[in-house]
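Feature annotations, reproduced from Swiss-Prot:
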type: ACT_SITE; residues: Glu20; note: active site
type: BINDING; residues: Ser33, Asp58, Gly59, His61, Arg62; note: ADP binding site
type: BINDING; residues: Ile57, Gly59, His61, Trp98, Arg229; note: O-phospho-L-serine binding site
type: MUTAGEN; residues: Glu20 to Ala; note: Loss of kinase activity
type: MUTAGEN; residues: Asp58 to Ala; note: Loss of kinase activity
Amino acid sequence: MNHIHEHLKLVPVDKIDLHETFEPLRLEKTKSSIEADDFIRHPILVTAMQHGRYMVIDGVHRYTSLKALGCKKVPVQEIHETQYSISTWQHKVPFGVWWETLQQEHRLPWTTETRQEAPFITMCHGDTEQYLYTKDLGEAHFQVWEKVVASYSGCCSVERIAQGTYPCLSQQDVLMKYQPLSYKEIEAVVHKGETVPAGVTRFNISGRCLNLQVPLALLKQDDDVEQLRNWKQFLADKFANMRCYTEKVYLVEQ
């Protein structure tokens, strides 16, 4: 377990970039929970980028909450490319006016035609599937993606469903499916100072550290030297009680 020690770090909040936007309601819930606990339970998962910067691949709402709570640095676990794969979340959304609006948007060339190329966006309602293809959208496909997700995420409850699973849908449900981006595509978006829609990209990560419970007081310290000393002692105390499970486990989240 020695390698985990090297990958747990304290990183200044201004050295971290986000690849996706946050969901306001979820952010408030996460922030309130962290504030009530007075600690951050799980470290934020990041990948290293150029010039000493990091990109969050899991923990956008935790990072944004810590920043809002006045933390100078945040606890991260650096994840390497061999530890993750990228997929997407499907969105199960209640049928509503947003669907009608998307149907009538002339800049969205919906089609029921199936092609050799995978559709960029798939919208399922009843027995009908409609598609948007990257080739038809051209360079505007990222803007279209943002527009489609924004059409329902601000007004409806969204249930995230793992890619490749087939939920039971009623006539009152719409299932939105999205094609995953590659890491290089996501990194390119971040380098331009942009983000992808919230709650769509999913990093499937192995070897994550859970239940570290880093106190907010440690993260808010102004003295960098003292903070680093306290961080090292904190990790030493935690590692004395750390276990690594190699077998499959089932965790019930509270």
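For all residues, glycine too, the Cβ spot is worked out from N, Cα and C.
Original residues fill every noted site, and no substitution is shown.
For Ser33 (ADP binding site), the spatially nearest entry among the recorded positions Glu20, Ile57, Asp58, Trp98, Arg229 is Asp58, judged by CA separation. Long-range Cβ contacts of Trp98 (O-phospho-L-serine binding site) within its own chain (separation 6+, distance under 8 Å): Ser151, Tyr152, Cys155, Cys156. Measuring Cα to Cα from Glu20 (mutagenesis position), the binding-site residues that fall within 10 Å are Ile57, out of Ile57, Arg62, Arg229. If you take the Cα of Asp58 (mutagenesis position) and the Cα of Arg229 (O-phospho-L-serine binding site), they are about 27 angstrom apart, rounded to a whole number. Around Asp58 (mutagenesis position), a 10 Å sphere centred on its CB holds 19 further CB atoms from the protein chains shown. There are 14 other Cβ atoms within 10 Å of the Cβ belonging to Ser33 (ADP binding site). Following the DSSP three-state reduction, the secondary structure of Asp58 (mutagenesis position) is strand. His61 (ADP binding site) sits 27 Å from Arg229 (O-phospho-L-serine binding site), taking the Cα positions as reference.
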